[in-house]
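See below for the structure under consideration.
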Amino acid sequence: MPRGLELLIAQTILQGFDAQYGRFLEVTSGAQQRFEQADWHAVQQAMKSRIHLYDHHVGLVVEQLRCITDGKSTDADFLLRVKEHYTRLLPDYPRFEIAESFFNSVYCRLFDHRSLTPERLFIFSSQPERRFRTIPRPLAKDFFPDHGWEPLLMRILSDLPLRLPWQNKSRDIRYIIAHLTETLGEDALPRCHVQVANELFYRNKAAWLVGKLTTPDGTLPFLLPIHRTDEGELFVDTCLTTTAEASIVFGFARSYFMVYAPLPAALVEWLREILPGKTTAELYMAIGCQKHAKTESYREYLCYLAESDEKFIEAPGIRGMVMLVFTLPGFDRVFKIIKDKFAPQKEMSAAHVRACYQLVKEHDRVGRMADTQEFENFVLDKRQIDPALMALLRQEAPEKITDLGEHIVIRHLYIERRMVPLNIWLEQVEGQQLRDAIEEYGNAIRQLAAANIFPGDMLFKNFGVTRHGRVVFYDYDEICYMTEVNFRDIPPARYPEDELASEPWYSVSPGDVFPEEFRHWLCADPRIGPLFEEMHADLFRADYWRALQTRIKEGHVEDVYAYRRRQRFSVRYGAISSTANSS
């Protein structure tokens, strides 16, 4: 290769990333208009298209590089010089951290995920940690209650860029003050102030005002979800001021926010104070930088591995028929491999399973489906693998594994947040905790269905419980759209003997689902059955599911709340209006 080509290649990669992130910001900047126009289907489409942008631009850069190098192979020294030139371009670059991930992605695409070494890739960042600890330009604005909280909140709401009228701004301000007074106390409130992010965070049918509430005792989140009525009037639905509530809003089971972030590292650093339980990977994920979140997730994994002497073991729970799942005992994530052969009742291909995981990545997860990161050629040290797991890997997924002596390479896997399997949770809890878990499970099913997702296999083992007690679906191999399912009532038996027969007396076609049958496996436990019948009996009726299908086919997009219904101002302080409640 001619000298000087290394710099051209480095510049080409960085220019390719510039183009990708420019389009990312362009799609993101349309969020306000989509919200104001209530174009909810465009919201869903923008979410999908923004996810696709990254891989699309990686592909464009790879084609450019193949043209530049005329398809000739490159030696190791040449690649190291390319990385050195690229590193020199980053110190003054505002999105250096994601640019490093983009470089990694281009390299992996060019070399088919081979030779992934720290020398060739940005396994760890080349730049100082948290370079934007001091933010170069303000991301937020401070508001002080010099003349009381009512004018302070009036200024905050009036400063918003939204161009719709308010339904009743004074009422919403009263509700916010009432909440703050209940939470902080009347004496403390005058000594507090608020810092509000300059950009709104858009997701689903809400525009979130995200801020920090500084109190005499510390800093709290200050989150206001702003909705619009069918008539196009704005209202604040609630006020959230605890780290637990904020953690759920920014949770791993939710869709990515649309927030205009030309300096993503600075925004992540700013968010860190009100989301102390979130890792760097989770914060990048929340603002839509999911590919860099994957990089950060891998770094977190490597750091944990370096400080731990634990061995990889099979994950607790009932062994799956499609996926082999393992973990490190103290690590908060699991590793999932598609088996080479599935159980006989699972009539599907590995390609189908991967398509299901991609569907979840692109769809609105409504807080009920765990996000995943996909990896290829994942290397594990054999010394850190429990012998029982090693035997299981060789038995269930030998075609996915390459033995390199001291290491194995797993051709393809997913990393996902670790949760307590719901079936195990239900065995361990009693009383109110059991009731809450069953309520959560039913709510998860309803919210998934309203978002046009049918889980397929609804057994408790396919759901997990988060540290906040939320029930989340994580087994995607039978997932499909609600509109693809034929929900049927079981026909009456022709003769008494029909109900005792081993085969059904009625025809069953592909796509047929009989909700009455759910009762057999969801209500078998005498502790659970009565609770389920009390709270979720309608899930056993085909007409309930068909009614949801009708709403979906008519184009209705359901509201998705990242908090309990009882926290809504309309419930706490009186009805906003029938119109607002139906928005």
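Numbering starts at 1 and runs along the chain as displayed.
Just so you know, glycine gets a Cβ as well, placed from its N, Cα and C.
At each noted position, the model has the original residue.
Note that the structure is predicted; figures quoted are calculated from it, not measured.
Of all Cβ atoms in the shown protein chains, 9 besides its own fall within 10 Å of the Cβ of G4 (variant position). Per Swiss-Prot, natural variant G4 to C is noted as: In strain: S2978 and S2979.
Record note (Swiss-Prot) on the natural variant H41 to Q: In strain: S2978 and S2979. Same-chain residues at least 6 positions away in sequence with a Cβ under 8 Å from that of H41 (variant position) are, in sequence order, G555, V557.
Neighbour list (R174 (variant position), Cβ cut-off 8 Å, at least 6 residues apart, same chain): Y573. Record note (Swiss-Prot) on the natural variant R174 to H: In strain: S3041 and S3044.
Among the natural variants that Swiss-Prot reports, T181 to A is described with the note: In strain: S3015 and S3027. Its own atom aside, the Cβ of T181 (variant position) has 14 Cβ atoms within 10 angstroms in the protein chains shown.
Marked as ATP binding site by Swiss-Prot on the basis of sequence analysis: A315, P316, G317, I318, R319, G320, M321, K336. Taken residue by residue with DSSP, G317 (ATP binding site) is part of neither helix nor strand, so it is coil.
Neighbour count (other Cβ atoms within 10 Å of the Cβ, all protein chains): 24 for D371 (active site). Residues or ranges marked as active site by Swiss-Prot on the basis of sequence analysis: D371.
Following the DSSP three-state reduction, the secondary structure of R394 (variant position) is helix. Of all Cβ atoms in the shown protein chains, 12 besides its own fall within 10 Å of the Cβ of R394 (variant position). Among the natural variants that Swiss-Prot reports, R394 to Q is described with the note: In strain: S2980, S2983, S3041 and S3044.
Here the residue is the original one, while Swiss-Prot reports the natural variant P492 to T with the comment In strain: S3044. Within the same chain, no residue at least six positions away from P492 (variant position) has a Cβ under 8 Å of its Cβ.
Quoted from Swiss-Prot, the note on natural variant A501 to S is: In strain: S2979. Residue environment of A501 (variant position) contains 10 other Cβ atoms, counted within 10 Å of its Cβ in all protein chains.
According to Swiss-Prot, the natural variant A580 to V carries this note: In strain: S3015, S3027, S3041 and S3044.
Packing around A315 (ATP binding site) is summarised by its Cβ count: 20 other Cβ atoms lie within 10 angstroms of its Cβ, all protein chains included.
Sequence-distant contacts of M321 (ATP binding site), defined as residues of its own chain at least six apart whose C-beta falls under 8 angstroms from its C-beta, comprise F342, A343, Q345, K346. In this structure, of the binding-site residues R319, K336, the smallest number of CB atoms within 10 A of the CB marks R319. Distance noted between the C-alpha atoms of A501 (variant position) and G320 (ATP binding site) is 29 Å. Of G4, T181, D371, R394, all annotated as recorded positions, the residue with the shortest Cα distance to G320 (ATP binding site) is R394.
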